[in-house]
Amino acid sequence: MFLAVLYCLLWSFQISDGHFPRACASSKNLLAKECCPPWMGDGSPCGQLSGRGSCQDILLSSAPSGPQFPFKGVDDRESWPSVFYNRTCQCSGNFMGFNCGNCKFGFGGPNCTEKRVLIRRNIFDLSVSEKNKFFSYLTLAKHTISSVYVIPTGTYGQMNNGSTPMFNDINIYDLFVWMHYYVSRDTLLGGSEIWRDIDFAHEAPGFLPWHRLFLLLWEQEIRELTGDENFTVPYWDWRDAENCDICTDEYLGGRHPENPNLLSPASFFSSWQIICSRSEEYNSHQVLCDGTPEGPLLRNPGNHDKAKTPRLPSSADVEFCLSLTQYESGSMDRTANFSFRNTLEGFASPLTGIADPSQSSMHNALHIFMNGTMSQVQGSANDPIFLLHHAFVDSIFEQWLRRHRPLLEVYPEANAPIGHNRDSYMVPFIPLYRNGDFFITSKDLGYDYSYLQESDPGFYRNYIEPYLEQASRIWPWLLGAALVGAVIAAALSGLSSRLCLQKKKKKKQPQEERQPLLMDKDDYHSLLYQSHL
């Protein structure tokens, strides 16, 4: 019955976020460099007739990039998305999307006016049914072809500058795998030449905002695919872990009994095929990953190079990261010292904050530890552990934002590695998002973490302090009222005692003594409320 429902769902939903909109993948759109599809609600481009948005020229930042990429005009991702499009939808108010058909993160309802905050939870706190539902959603996404998005299989030059489009269909899960590959791939310089020192989502300031957006879009896709408006990705809290405690068949897949590099046949994910894992092959042929299946998921946790990654991160490591006051420093790349971003990403020591090329720690340590598909940057998103891992990394980013409350100006405006400046549009997303747009608290983006709710100092500051301040202003009146109340209570008590004595004298047989119910339901709630304050 479950499989029947799953496969009925398989073909019945359409989704609306990813990379290249199918509606903008024609030679007409590429030659015109315009991506302003109609909103199906009124049929007008960008929903303009309904006031949702309009087709506008893209305004690119003129801030200079760092010296890490010494070329210009050789990579389609430069000045994203200007190689492909120079006009896209600019949405109004709380509307969002490549055709302004969606709501901004944190808003819902037909007119995007309903504010919402959803909670990401620890995967070990999910019930069996919740956990299995999450896995079924992953499976559904893996088997559902996107009706809205396609992926390019060639560079703009290989497409004859747009006159011969080269695009493939792709399933929803692999769409995000492909995006992670595309943003981190090497630059193809022609012939056999490549440039490796480039990455639009790693080793620089945009690492945390980019992956934050990636997860938000992924959640949005799953909600639209399944109709589950409350879906959030769970996180894996790996602090102080001695092994991969989610690498069991009950969760993300145990070890194969005969081949330790494969997943157990009993795992949800043992039959999954991966894509975009052969970077050297693509480089040698000067081609892009085209989404062709390349074999099963590989994972052999713990059998990695322990000289480079001696252990998984500890609570103390996380706390040290959070204590760093600078988001970014120096050259703003993998050599940055005392940088929160570089330390959390794993290129600087979580003991000293000094960049150490001989070690991989924090975020990087988990990738290395998995010793398989997840250990190669471009193809790492094939493994569903990637989602849970990055959800927890994002929660650490969120803790840092709440603790230090940085202004937007803290995020570098210029001279960061290419694609990582504050106002740079993030590759390869359409609609367009800037790095700085996600340098804000998660609550402003419509989500929170279950373990941060209890310890959020903002709760005390925003909700408890005002009541205490109000109480301090009226305490003299409260004291006076209490004294008057005590006098009245004493008088009533005396009168009650006299009446009771008179009644006892009249009765010949003694009455059974009863203990009052001090913890009646309403009394208990009142006591809890006062004790919590």
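Glycine is no exception: its Cβ is also placed from the backbone N, Cα and C atoms.
Nothing has been swapped: the model has the original residues at all the noted spots.
Here's what Swiss-Prot has on this protein:
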type	residues	note
VARIANT	Cys103 to Ser	In albino mice
BINDING	His180, His202, His211	Cu cation A binding site
BINDING	His363, His367, His390	Cu cation B binding site
VARIANT	His420 to Arg	In strain: Himalayan
VARIANT	Ala482 to Thr	In chinchilla mice
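Take the CB of His202 (Cu cation A binding site) and look out to 10 A: across all protein chains shown you find 22 other CB atoms. The distance from the Cα of His390 (Cu cation B binding site) to the Cα of His202 (Cu cation A binding site) comes to 13 Å.
Shown in sequence order, Leu344, Glu345, Gly346, His389, Val393 are the residues of the chain, 6+ apart in sequence, with a C-beta less than 8 angstroms from the C-beta of His363 (Cu cation B binding site). In this structure, His180 (Cu cation A binding site) is part of a helix by DSSP.
A straight line from the CA of His420 (variant position) to the CA of His180 (Cu cation A binding site) spans 15 Å. His211 (Cu cation A binding site) is surrounded by 24 other CB atoms, counting those within 10 A of its CB over all protein chains shown. Compute the center of the Cβ atoms of His363, His367, His390, which mark the site for Cu cation B; besides them, the chain residues with Cβ within 8 Å of that center are His211, Glu345, Gly346, Asn364, Leu366, Ser380, Phe386, His389, Val393.
All protein chains shown were included, and the count of other CB atoms within 10 Å of the CB of His390 (Cu cation B binding site) stands at 25.
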